[in-house]
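Student: Below is a structure I'd like to ask you about.
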Amino acid sequence: MNNQIFESVDHYISDLLGYEDDALLAATNSLAEAGMPAISVSPNQGKFLQLLAQLCQAKNILELGTLAGYSTIWMARALPKNGRLITLEYDPKHAAVAQKNIDRAGLTSQVQIRTGKAIDILPQLVEEGAGPFDMIFIDADKPPYTEYFQWALRLSRPGTLIVADNVIRDGKVLDENSTEPAVQGARRFNAMLGANTAVDATILQMVGVKEYDGMALAIVK
């Protein structure tokens, strides 16, 4: 089997179950318009995150890595009216684009964008007592994933779901000699996850329009 069949099946599934309305399509289109990288989750992955948030009955969600707000919109739509989502974005330009997309989706009152380095904002959230969060989605720069996860634990409660994207890196995580920072970060994260007694966890391989990668899912004990 080749990548083409995986992409075709991905489109087949999204046509049936991953419907994108005008707000989601606009968020996708805003990437090219703003000269931003096309690295958002796919429609099927967005729907998957939304379903996970619903399964958690999440009222309080934390996201690391906003980009244009595409995954933010998917997850925020799973919140009850009194729910909230805090999303962290390093690049002010990206945050501004995301804010427009979130406003267009009618989620202004539920979503707060915090701009700056996640590794700096996470301790602030702990100090503010912003947690515990019901669901935490990590989709930011890969080298500090392990540190992000440790802070995520401090912002969690028993039962919190922590999801981390891009942890397979097209299978490159099998190469222990890789010098790519993102691969090294993913390998370190995956090894930590396998040894972490504070969570029950697994990793799902994923193929499709985003090619070959994977998501880690961990439930805090």
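Backbone N, Cα and C atoms are what each Cβ position is placed from, and that goes for glycine too.
Swiss-Prot feature annotations, pasted as is:
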BINDING   VAL41, GLY65, LEU67, SER71, GLU89, HIS94, ALA118, ASP139  S-adenosyl-L-methionine binding site
BINDING   ASP139, ASP165, ASN166  Mg(2+) binding site
MUTAGEN   GLU211 to Lys  Shows 20% increase in activity and enhanced regiospecificity against the para-form of the product
MUTAGEN   GLU211 to Arg  Shows 50% increase in activity and enhanced regiospecificity against the para-form of the product
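Walk me through the surroundings of each of these features.
Tutor: LEU67 (S-adenosyl-L-methionine binding site) has a Cβ environment of 27 other Cβ atoms inside 10 Å.
Neighbour list (ASP139 (S-adenosyl-L-methionine binding site), Cβ cut-off 8 Å, at least 6 residues apart, same chain): VAL41, GLU63, LEU64, GLY65, SER71, ALA164, ASP165, ASN166.
In the three-state DSSP scheme, GLU211 (mutagenesis position) falls into the coil class. Other Cβ atoms within 10 Å of the Cβ of GLU211 (mutagenesis position) number 12 in total over all chains.
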Student: Give the distance between the Cα atoms of HIS94 (S-adenosyl-L-methionine binding site) and GLU211 (mutagenesis position), rounded to the nearest whole Å.
Tutor: 24
Student: So among the binding-site residues GLU89, ASP165, who's got the most Cβ atoms within 10 Å?
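Tutor: Going through GLU89, ASP165 one by one, the largest Cβ count within 10 Å is at GLU89.
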Student: Compute all pairwise C-alpha distances among VAL41, GLY65, LEU67, SER71, GLU89, HIS94, ALA118, ASP139, the residues listed as binding S-adenosyl-L-methionine, and give the largest one in whole angstrom.
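Tutor: Largest pairwise Cα separation, rounded: 19 Å.
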